[in-house]
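Please read the structure below before turning to the comments.
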Amino acid sequence: MEQAPEDQGPQREPHNEWTLELLEELKNEAVRHFPRIWLHGLGQHIYETYGDTWAGVEAIIRILQQLLFIHFRIGCRHSRIGVTQQRRARNGASRS
């Protein structure tokens, strides 16, 4: 019969503590890039949907990560990370 391997790794900080630290970092980054009213509305939506639960914390983390990723990917003006936007010709000549 197989046995589970013994836990030989170093102790990690509790998952809940790490999750709350991640949420705090994401919130701090989000307020630099998005209007507070949008973020407040997102928080209200999450609270109304999930209440005060860990599922709500996980949902808002996932949404903030996606928003920030897309924001940086399309070219944030606050950062050098992202795709440089090229000007498109008005006559549509660049289309194939």
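Every residue gets a Cβ built from N, Cα and C, even glycine.
These numbers come from a predicted model, not from an experiment.
According to Swiss-Prot, the protein carries these features:
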type    : residues      : note
MUTAGEN : E24 to G      : Partial loss of cell killing
MUTAGEN : E24 to Q      : Partial loss of Na(+) permeability for ion channel function
VARIANT : N28 to S      : In strain: Clone pNL4-3
MUTAGEN : R32 to A      : No effect on incorporation in virion
VARIANT : G41 to N      : In strain: Clone pNL4-3
MUTAGEN : A59 to P      : Complete loss of G2/M cell cycle arrest
MUTAGEN : R62 to A      : No effect on incorporation in virion
MUTAGEN : I63 to F      : 10% loss incorporation into virion. Perinuclear localization. 31% loss of LTR transactivation
MUTAGEN : H71 to C      : Complete loss of G2/M cell cycle arrest
MUTAGEN : H71 to R      : Partial loss of nuclear localization, cell killing and G2/M cell cycle arrest
MUTAGEN : R73 to A or S : Complete loss of LTR transactivation and of G2/M cell cycle arrest. Transdominant mutation
MUTAGEN : H78 to R      : Partial loss of G2/M cell cycle arrest
MUTAGEN : R80 to A      : Complete loss of G2/M cell cycle arrest. 66% loss of LTR transactivation. Complete loss of human TFIIB binding
Between R32 (mutagenesis position) and H71 (mutagenesis position): CA-CA distance (Å): 12
A59 (mutagenesis position): tally of other CB atoms within 10 A of its CB: 16
R32 (mutagenesis position) versus R62 (mutagenesis position) - Cα distance in angstrom: 18
Local Cβ density at R62 (mutagenesis position) - other Cβ atoms counted within 10 Å: 11
